[in-house]
Amino acid sequence: MHDPRGFPIHPQPYHLHPTAGGLGEGRMRGGGRRRPGAKLSTDPQSVAARERRHRISDRFRVLRSLVPGGSKMDTVSMLEQAIHYVKFLKAQVTLHQAALVQHEEGCQHADVAAAFSAADADLALELNHRHGGAGDDDAGMTTLEMAPMQEAVGYGDGPAHQMMQQALDPAGQLMMGGAHQLPPLPCCVFVQETDPSCYSVCNVHGEESGAQGSY
């Protein structure tokens, strides 16, 4: 005979005579043997004891139906089997509770890991979007800033355009200026030549001729 966990069950030896044991069990069930002509006592104590024995017998009957193989055992063996069976059920409940708690913790860890992964992905996407937007803004600002400058210096003959070109390429500006435009000469260089008729005609000896004039 084995219990639900596989451990052998050793029935306890009876210390009483079998007849005495059966008599005690019969008393527990129905109050023992009664003579056919005997009348039930109407004493309140006897009635209360009889009802108590009936309730005990009913509880034993229910317990025998719950314990595996209890209907084929005597009262003592059935009680021992009930004790082992209750311990086995308690151990099974403890194991199932531990497994359920472990499963719930694993689900919670998985949910937290998934939430962190989603948050990291969103953060990386936001950073990439910010970097891309900053590059586009810089390019747009450069284009917008260069456009007014080009409009301001777009006049080819204006002073601003010449100053810009001179600042960018002084040597080339000087060469281009020398090739296309020379500075004006001072007015003292140009001497107006006097009409030949105004000069006096002199001979070799320095004498004046009949022509009238002054040098």
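Counting begins at 1 with the first residue displayed.
The backbone N, Cα and C atoms fix where each Cβ goes, glycine too.
The noted changes are left out; the structure has the residues it started with.
Look at Swiss-Prot and you will find 40-89 tagged as domain 'bHLH', backed by sequence analysis. For the domain 'bHLH' (40-89), the mean pLDDT of the prediction comes to 88.
Note: Ala49 (mutagenesis position) has no non-local neighbours, i.e. no same-chain residues 6+ apart with C-beta under 8 A of its own C-beta. Ala49 to Thr appears in Swiss-Prot as a mutagenesis experiment; the accompanying note says: In lax-4; defects in lateral spikelets. Weak phenotype.
Recorded in Swiss-Prot as a mutagenesis result, Arg50 to Asp carries the remark: In lax-5; defects in lateral spikelets. Weak phenotype. Taken residue by residue with DSSP, Arg50 (mutagenesis position) is part of a helix.
For the domain 'bHLH' (40-89), the number of residues in each DSSP class (helix H, G, I; strand E, B; coil) is 41 helix, 0 strand, 9 coil. Just so you know, the Cβ of Arg50 (mutagenesis position) picks up 14 other Cβ atoms within 10 Å once every protein chain is counted.
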